[in-house]
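Encoded as structure tokens, the structure appears first; notes follow it.
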Amino acid sequence: MTTSHMNGHVTEESDSEVKNVDLASPEEHQKHREMAVDCPGDLGTRMMPIRRSAQLERIRQQQEDMRRRREEEGKKQELDLNSSMRLKKLAQIPPKTGIDNPMFDTEEGIVLESPHYAVKILEIEDLFSSLKHIQHTLVDSQSQEDISLLLQLVQNKDFQNAFKIHNAITVHMNKASPPFPLISNAQDLAQEVQTVLKPVHHKEGQELTALLNTPHIQALLLAHDKVAEQEMQLEPITDERVYESIGQYGGETVKIVRIEKARDIPLGATVRNEMDSVIISRIVKGGAAEKSGLLHEGDEVLEINGIEIRGKDVNEVFDLLSDMHGTLTFVLIPSQQIKPPPAKETVIHVKAHFDYDPSDDPYVPCRELGLSFQKGDILHVISQEDPNWWQAYREGDEDNQPLAGLVPGKSFQQQREAMKQTIEEDKEPEKSGKLWCAKKNKKKRKKVLYNANKNDDYDNEEILTYEEMSLYHQPANRKRPIILIGPQNCGQNELRQRLMNKEKDRFASAVPHTTRSRRDQEVAGRDYHFVSRQAFEADIAAGKFIEHGEFEKNLYGTSIDSVRQVINSGKICLLSLRTQSLKTLRNSDLKPYIIFIAPPSQERLRALLAKEGKNPKPEELREIIEKTREMEQNNGHYFDTAIVNSDLDKAYQELLRLINKLDTEPQWVPSTWLR
């Protein structure tokens, strides 16, 4: 596939550092846009023209109105003619009817031509009338002088002759080109249809079989295939023709490259326009160009199969290469850039922490190659040669995606997100107060029980892009702890308790620590680990607690060692934690599997809580939904998966399925866990 670049996204040429983002206008990016040609599926599209100005649109609309009036007058005259007695009698004769074939569907993109849809030609009288109309509309003296000058030009004989030539060329250029055959094996298809219809006993099927067996139809299909083979077969480019054509490029170093390209394999190269030249700007992994190793970035394309390329824009290159296959002969001027031999790149696997849609990104070099993904998707990055735009495949799409797609590089994405945040902060109006002083935020902070060491403010301001991942299969004797996260009243505590009650030999809870005194019938090490306040505070300072807090002047907390004890016993540790504890837990060596329990819709949540005898207010339900969005936005990068709890029994079965899958399938985990 040959595609095109938009070069406005960088201003520096160094590969060793992040390149600056050029926030140019869409029109500027349109000038540098690269075109994707020979793309799989519907990716390749022609570059859209820049919109006309409003004044030109108004003039065009006036011309359309005049043309429409003439058509209406013509139709009126036609109706007058149709009212004659002879035509009325002819109209009473029943028309010939055929058999309606509901299975027939015109090929997408084929337009049935009709004189009614012919290109409208602007006549000199229309132009003169439009100028007269504009002359009456515009009142300033400068415009009147301009219109008078144009009217004199329109009345000039030389201009009118040139205008007629223009119209004649327009009519010729808009003539439909002869259709290109879609296939050259119509006979084989007819035989296949007959095979399919053999067991069919319907009347229509038998009629179709008989029709396909008639000598006339078989002769027609044979003739079709012969003509199609001639049309679809590219004329071989001989060495003599190539050497003869490159003689015109005397004085320039020229190389000849031949690439075999199958019909179902895209070429996999991107091109851009530099003045009159067509330059290869990117080699895409997975295409015929990359596999051949013969095309390189910076090469100028002079000819393809004997057709001169210099002077063509990327749209014309798109049209030229869209149907080419077989042997492609390129005449190139090699790139003058001296690049070190490419090092063998290793594939890295990353988890995306943001959503990306290339159709909304004005800086993507080639929109047709942009790879869309959602937060949480796994991407297999196979090339980071361009630090700004990586080439990657999305997990699960490798077989259906012949070419690697373009995704923003990590540093590039961080840079433009930082720029976006700066712009948004600058736009925020300052809160005004008395005497031009800013008001203080008097909203009280609600106390929560969580580990406050290693302040989470950095997490909130960190720009999340990608996280490198590796596959990990948990050992049979060392199960990963299961962490349930979710807003209140969403069922995570109920799900945890049900697992504990139904499979006591498989699941266990970490024994918490406390500074309060032991009560009657409580067993140390089973109900709590009873420690002194001094020892508890020392463990807090040492970062040994996943989460902790104070209640009635006593400290409570869950330690990393308590979770590790459950893991070492061979059981699965079940925890229900607050989101503030996830950073400490994830930075430990416990390798947690974090499941987000999300609420259903507001109405469904109300019904579920009503079954439990709860009657929440509408604002309480809205608060739960809003809290869910907040948790997903701020902590979603920690979650391994999510369960929507619309039914507690179904949610329990899904939770059990996910836990069981950890024993049978490897899971993606941060690569730092395995180093």
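Note that Cβ sites are derived from N, Cα and C of the backbone, with glycine treated the same way.
Original residues fill every noted site, and no substitution is shown.
What Swiss-Prot says about this protein:
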DOMAIN    120-177  domain 'L27 1'
DOMAIN    179-235  domain 'L27 2'
DOMAIN    256-336  domain 'PDZ'
DOMAIN    345-417  domain 'SH3'
MUTAGEN   PHE318 to Ala or Cys  Increases interaction with CRB1
MUTAGEN   ASP386 to Lys  Reduces binding to Drosophila crb and causes incorrect PALS1 localization and cell polarity
Which of the three DSSP-derived classes (helix, strand, coil) applies to PHE318 (mutagenesis position)?
helix
Using Cα coordinates, what distance in whole Å links ASP386 (mutagenesis position) and PHE318 (mutagenesis position)?
24
Please identify which of PHE318, ASP386 has the densest Cβ environment, defined as other Cβ atoms within 10 Å, among these mutagenesis positions.
PHE318
What is the three-state DSSP composition of the domain 'PDZ' (256-336), stated as helix, strand and coil residue counts?
13 helix, 34 strand, 34 coil
Mind tallying the domain 'L27 2' (179-235) by DSSP state, helix then strand then coil?
40 helix, 0 strand, 17 coil
By DSSP assignment, list the helix, strand and coil residue numbers for the domain 'SH3' (345-417), in that order.
14 helix, 24 strand, 35 coil
With DSSP as the yardstick, break the domain 'L27 1' (120-177) down into helix, strand and coil residue counts.
46 helix, 0 strand, 12 coil
